[in-house]
Amino acid sequence: MTNTRKIHPLIKIINHSFIDLPAPSNISTWWNFGSLLGLCLAIQIFTGLFLAMHYTSDTMTAFSSVAHICRDVNYGWLIRYMHANGASMFFICLFLHVGRGMYYGSYTYSETWNIGVILLFAVMATAFMGYVLPWGQMSFWGATVITNLLSATPYIGTTLVEWIWGGFSVDKATLTRFFAFHFVLPFIIAALVMVHLLFLHETGSNNPSGLISDSDKIPFHPYFTIKDILGAVLLILILMILVLFSPDLLGDPDNYTPANPLNTPFHIKPEWYFLFAYAILRSIPNKLGGVLALIFSILILMLFPLLHLSKQRSMMFRPLSQCVFWILVADLITLTWIGGQSTEYPYNIIGQLASILYFAIILLILPTISLIENKLLKW
């Protein structure tokens, strides 16, 4: 008799995705981040749901409702800090997941890759709106500065900003709509994740060698389920250490001051995971140019399938490309550091150089190095 999991209309979908899925036998720990991102999304949705039960999206009470959650709600402090630090874990996993895709050439599955880039945009939008909700100083001024960037749009800019604000400044209408969007976007992200997996399972997973692995596949369960569980345990361990020992390590002290439109913080900056893009934005003196550079810094990922000129898929056997890749990683870390500094000498110069290097590596240096490697291999 055929096993129920193989014939039941609903269960067989799960079976083909997580149980009997043929997976390459040599995928490393770098392939764990997909499942960890799923876990992060689940944690964020559940903690967010419980926070939404106690939060009020009104400028008069938003800040005190967050304080109320931390002080008066049973384990409210735990839920709030799991949600805040869960976002940081989410982005750490996202950056590592994207980095793995770049290193091992997973972007050659262009549909999966492009859906992934759209997911990255959606998660960044969700995180930005979530940062506004506690209605502290950095929430208010971050929202003002970032939404104001849209005014750089030719002709319709000012109208567009006022339309998003729901008035002539960031106020009650802005907070209410940001809360609404912040609540609904994770469910849209979950739907996009399904599409991401659908396209992935059409082609099967890539592997570190970048070679076709059809002749050497093993079932996902139990081999990779146990591997994913280990990753999940480590992720939760790191998250809980962060939450229980230093929950405000990655936050901004300014956000413990209620929003005040009459008092600008000394240094307005977003959360740490946006600092690299913020540094690119600030490195261009022109407003519209900065906004375009900011958008293109993420959108450029969609060009990876087109810019792949190497005869080999993975960087595993391409030492020159590996060097350039790690320079790119160092450059992104530099941009993150610069984004957190004030705009003065020498930080502004370093930021401009790092921004130029970022685009140069992706658009020029990596494709050129790939062609050189092809020549060295007499291909």
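Positions of Cβ are set from backbone N, Cα and C atoms, glycine also.
Although substitutions are noted, the structure shown does not include any of them.
Per Swiss-Prot, the features are as follows:
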- H83, H182: heme b b562 binding site (BINDING)
- H97, H196: heme b b566 binding site (BINDING)
- H201: ubiquinone binding site (BINDING)
- G340 to E: In strain: Isolate USNM 583155 (VARIANT)
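What Swiss-Prot annotates, mapped onto the structure for a quick look.
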residue: H83; record: heme b b562 binding site; CB count, 10 Å: 21
residue: H97; record: heme b b566 binding site; CB count, 10 Å: 21
residue: H182; record: heme b b562 binding site; CB count, 10 Å: 21
residue: H196; record: heme b b566 binding site; CB count, 10 Å: 21
residue: H201; record: ubiquinone binding site; CB count, 10 Å: 14
residue: G340; record: variant position; CB count, 10 Å: 15
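In the three-state DSSP classification, G340 (variant position) falls within coil.
The separation of the residue listed as 'ubiquinone binding site' from H97 (heme b b566 binding site), Cα to Cα, is 17 Å. Comparing the Cα of H182 (heme b b562 binding site) with the Cα of every entry in H196, H201, G340, these being the recorded positions, the smallest distance points to H196. Note on proximity: among H83, H196, H201, the binding-site residues of the record, the Cα nearest G340 (variant position) is that of H83.
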